[in-house]
Amino acid sequence: MPRTEMVRFVRLPVVLLAMAACLASVALGSLHVEESLEMRFAAFKKKYGKVYKDAKEEAFRFRAFEENMEQAKIQAAANPYATFGVTPFSDMTREEFRARYRNGASYFAAAQKRLRKTVNVTTGRAPAAVDWREKGAVTPVKVQGQCGSCWAFSTIGNIEGQWQVAGNPLVSLSEQMLVSCDTIDSGCNGGLMDNAFNWIVNSNGGNVFTEASYPYVSGNGEQPQCQMNGHEIGAAITDHVDLPQDEDAIAAYLAENGPLAIAVDAESFMDYNGGILTSCTSKQLDHGVLLVGYNDNSNPPYWIIKNSWSNMWGEDGYIRIEKGTNQCLMNQAVSSAVVGGPTPPPPPPPPPSATFTQDFCEGKGCTKGCSHATFPTGECVQTTGVGSVIATCGASNLTQIIYPLSRSCSGPSVPITVPLDKCIPILIGSVEYHCSTNPPTKAARLVPHQ
């Protein structure tokens, strides 16, 4: 064989071997990436205690995890000052996450259409950095769970801070009070911070119960019936204010007055691990959070936000977003409760056994043809019509939440307040109410106040 032919014959296997080695390297690299993703999924399941009912569901959750890791890469590319990756929500589809944790869009959209009368704020004197956590005005991060109650956590977080800034001890207050009892909002199906402030002032005398006496139990998505009695009052508010849609004004008000309730577009929050968001999705408000501080000394400057997704998400439950560029639409719906000066908490409400008596009379002066019946407070009482009532005794008034279409205190309701120990004319006679500790009258029905 000629020498040149022999050289060609020798070179050919060498080339083939090199190509085979290259292909093997690519295959091994691909396998390594796949194994890495599977290892991350296994670590995710272990960290968050994830257990799936069968192999089909596990495969579905793995695909969701894979998609979320790809989304995390996209977010990281758009936000060079932040990191994204595995979070407690990494096995959820984007649609599931939106429905469970970002379900307030309709409430916030309606609120944006209303005419807001904002408070006047003097700008230009705010310090370069504020963090109300360092001043003892922020309770530990809480967990809303599988309930669309972010609005309640935002409202209560604001009141906790305002109460402390007014000179009172910091106390953890009850989100469950709002989720179960606020008749303006929709519990786990969404709500609005301004609505919650209004309900507290107009229907609950401005009082807010403590977390210890009325703990949060709606993390599983269930919404227990309202129970107004037997709870300790931990704080009280007199009003609320809306702030201008201006970040300088928001910073000035926060620096002087404490944490603020705000709404944001939380689409970019799902895969967030830490750092400062500078390219936050800003399409529509859908989530309520608490603004607790800012830092203008940083580059970029940032806001500090407390979330209600546990301390296993984000920066121990917090997120930072760039200040001055309306990231996540953060300046669109900012509000705060108003608290008076430092005062001791109001006295506790009557004990669970408290009752009230209705004197129903045929005449208009509460003197002729009268009958008397005693009913429990804080419990569902059926009326002589088709409705039902939950009543609460106050110092001088009786508050009734009337459910005109339900015999089980559910559905649409109307709150009213009537004076105690005073004759009140109604369409079919007159009534008078008295708070007492007498035992309830058996099988009695309340004559509805008309």
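Cβ atoms are placed via backbone N, Cα and C, with glycine included.
Nope, none of those substitutions made it into this model, it's the original residues.
According to its DSSP assignment, Cys150 (active site) is helical. Cβ environment of Cys150 (active site): Tyr101, Gly104, Gln144, His287, Gly288, Val289, Ser308 lie under 8 Å away, each six or more residues apart in the same chain. For Cys150 (among others), the entry in Swiss-Prot reads active site.
Marked as active site by Swiss-Prot: His287 (among others).
Feature annotation from Swiss-Prot assigns active site to Asn307 (among others). Within the same chain, residues at least 6 positions away in sequence whose Cβ sits under 8 Å from that of Asn307 (active site) are Val141, Phe269, Val289, Trp313, Gly314, Gly317, Tyr318, Ile319.
Looking at Swiss-Prot, you'll find the natural variant Leu115 to Val noted as follows: In strain: Rhodesiense WRATAT 1.1.
Recorded in Swiss-Prot as a natural variant, Val143 to Asp carries the remark: In strain: Rhodesiense WRATAT 1.1. When secondary structure is read from DSSP and collapsed to three states, Val143 (variant position) falls in the strand class. In the structure as shown, the Cβ atom of Val143 (variant position) sits within 10 Å of 17 other Cβ atoms.
Residue density at Ser186 (variant position): 20 other Cβ atoms are found within 10 A of its Cβ, drawing on all protein chains shown. Looking at Swiss-Prot, the entry for natural variant Ser186 to Phe says: In strain: Rhodesiense WRATAT 1.1.
The Cβ of His287 (active site) has 25 other Cβ atoms within 10 Å, all protein chains considered. The two recorded residues Val143 (variant position) and Ser186 (variant position) have their Cα atoms spaced 18 Å from each other. In the three-state DSSP reading, Ser186 (variant position) counts as coil.
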